[in-house]
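Remarks on the structure that follows.
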Amino acid sequence: MRVLVWIAGLAPLAVAVPSSSYRVAVAARADNTSASVAPSQNVSGAAPPELVVYTLPCEDGNSTARTAEIRLKQATLLYGPSLLGNASYFPGGPLGDAISLRDQTVWEGAAVVQSLRAFTDAAKVAANIKQNGGLNSLDDFKVLYQDGWKGSVPQGIARGQSENYTSDLLFSMERLSVNPYILKRLHPTEDALPFQVDRATVKQLTKTSLKALHAAGRLFVADHSYQRNYTRLANRYSAACTALFYLDPRSNQFLPLAIKTNVGADLTYTPLDTDNNNWLLAKIMFNNNDLFHGQIFHVAYPHAIAEIVHLAALRTMSARHPVLALMERLMYQAYAVRPLGERVLFNKGGLFEQNFAYPQDMVYKFVGDSYPTTGRWRAGYLDTDVRARGLVDADYGPELPHFPFYEDGSRLVEVIRRFVRSFVDATYHESDEMVAKDAELQAWVAEANGPAGVEDFEPGPLDTRERLVEVLTHMAWLTGCAHHVLNQGEPVTASGVLPMHPTALYAPVPTSKANTTADLLGYLPSAQKSVDQVTLLARFNRPDVVPTNQTLRYMFAAPQLLLGNGEAYRRANQRFVRAMGRISDEVKARRFDDRGLSQGMPFIWQALDPGNIPFYLSV
């Protein structure tokens, strides 16, 4: 007597269990373009060979085989050591290894195609730079992007990034868009000032004092001082900047006030340091720290935290469980990124070390140091996070007039939540009691809070539909939204655009403002290294998700989920697709207003366009 257990596209694993006919298929993964279905496509025809009708444990007529399946997974899918630093466990054991290898194969197929595009584009751009006579000024960096990267980055870089690169407003608003995870508002009584700024300078810039701004809840900080003791690679340099921002009481704009380097002479720069382009250099130094933060932060949040919650579910829930099937869809190819990252990106001498200032061990250090905080599940809920940092609904300071990350993100979360609520209500027949009595669901929660070691997970028992809705909504936010704010196409289109966002500095941090060379070219990558930087970041982009309907808009449109979950699921998916389509149309239509601004910024930010970003953890 045998059961054929299909684990998300692997060859069948035949194991001896007490059943002769029970077949399990985790069929929700998008291993090909048919895994997502546009609204116009017919999904009511012939069922796939391994059609699964997803059922709760209490509704399954073959509980013996279901229990045997879970026992098999617990014996062969283990908690292995973390990869890319000390974060969450990574799948181990025979089944864990097989799942990861399967995901790596899928990931590498897309990566090879995208890399070839990037290399082809890079050759054309290098020729353009040669024809220009090199990159001989800051403005020349526009040549790096003009008429280039059309194959690998068809969406182009964010409009305004090249044209307005010297803008202080652009610099400050990037903290509220391209990397919103480092910023916090300083509480007037609970947070001390991170450093002092010359009184006369503050008065000239703000017409008030640092103390008054602090007391009014108008001061914000972005702190990368943790990088001060990081080892740098030979002939690469970086500061460890802490930046102060303020909400101007006159213009109501969010603006930069000062940047402190925290290394060497520990200079503090302000917008009044215009001689020798010192202030521009200070912004470049901060952006260099910030680009490192965004790229490595995203290893822990969302990758590591989403993986461990899903791994706990795999070990405790049947593949026939509708909740696990939904998570399987969200975690498409997820277990490729960390092992491949170790092998080709963060390895000694690998792509990261070829471009960034820090070696592999500093990457691992950042992940290990940050994960106890970034890996907290409930603290990472979108609204919980931004409120904890005083960026939304702070009772000790005025509201930010624009917060593009939250404006876009909260709309997506609400659409996701509406779908998930419909799914949970239909699955549990609108009964909290059924949620509480779902043995596999409760086992998952106990596993996450126990052996899996998930920090700050929902405590058990998980006894209401609404709490389950929040967990699944956050899972979808992590894989289909939060990831793409920091990675995917965002670095090549905004957070890594040169000359303001180099992956490394190529001259030492100044020990005196008088020593800065005004053209700043010595601090920036050479023409070839600039092409290398853009090439690397372009390889993170995934434009093919648009024609294959693997975008966020089609997150829940896997044929097997549509067929295996009933009519209520199909109707909810149709509403989801329409709502995300409307948001996508609005994001694509963004233009500058009569002040040259979009969402209060002098560049157009489209990182959370649900019609353009993957529904999954792509890179």
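Note that Cβ sites are derived from N, Cα and C of the backbone, with glycine treated the same way.
None of the substitutions listed is reflected here, since the structure keeps the original residues.
Residues or ranges marked as Mn(2+) binding site in Swiss-Prot: H298, H303, H483, N487, V619. N487 (Mn(2+) binding site) falls outside any helix or strand according to DSSP and counts as coil. Its Cβ taken as reference, N487 (Mn(2+) binding site) is surrounded by 25 other Cβ atoms within 10 Å in the chains shown.
Among the features that Swiss-Prot reports, domain 'Lipoxygenase' is placed at 55-619, with the record citing sequence analysis.
According to DSSP, R539 (mutagenesis position) sits in a coil region rather than a helix or strand. In Swiss-Prot, the entry for mutagenesis R539 to A states: Reduces catalytic activity towards alpha-linoleate, but retains oxidation activity on 9S-HPOTrE. The structure shown retains the original residue.
Non-local contacts of F540 (mutagenesis position) by the CB criterion (under 8 A, 6+ apart in sequence, same chain) comprise N487, Q488, G489, P491, V492, S618, V619. Under the heading of mutagenesis, Swiss-Prot lists F540 to L and annotates it as follows: Loss of oxidation activity on alpha-linoleate, but retains oxidation activity on 9S-HPOTrE.
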Exercise. Determine the mean pLDDT over the domain 'Lipoxygenase' (55-619), rounding to the nearest whole number.
Key: 98
Quiz item: What's the CA to CA span in angstrom from R539 (mutagenesis position) over to H483 (Mn(2+) binding site)?
Solution: 16
Quiz item: Do any residues at least six apart in sequence from H303 (Mn(2+) binding site), in the same chain, have a Cβ closer than 8 Å to its Cβ, and if so which, in order?
Solution: A334, V337, R338, H483, L617
Quiz prompt | Least Cβ-crowded entry, counting other Cβ within 10 Å, from the recorded positions listed as H298, R539 | solution = R539
Quiz item: In the same chain, which residues outside the set H298, H303, H483, N487, V619 have their CB within 8 A of the centroid of the CB atoms that define the Mn(2+) site?
Solution: V299, P302, V337, H484, L486, Q488, L617, S618
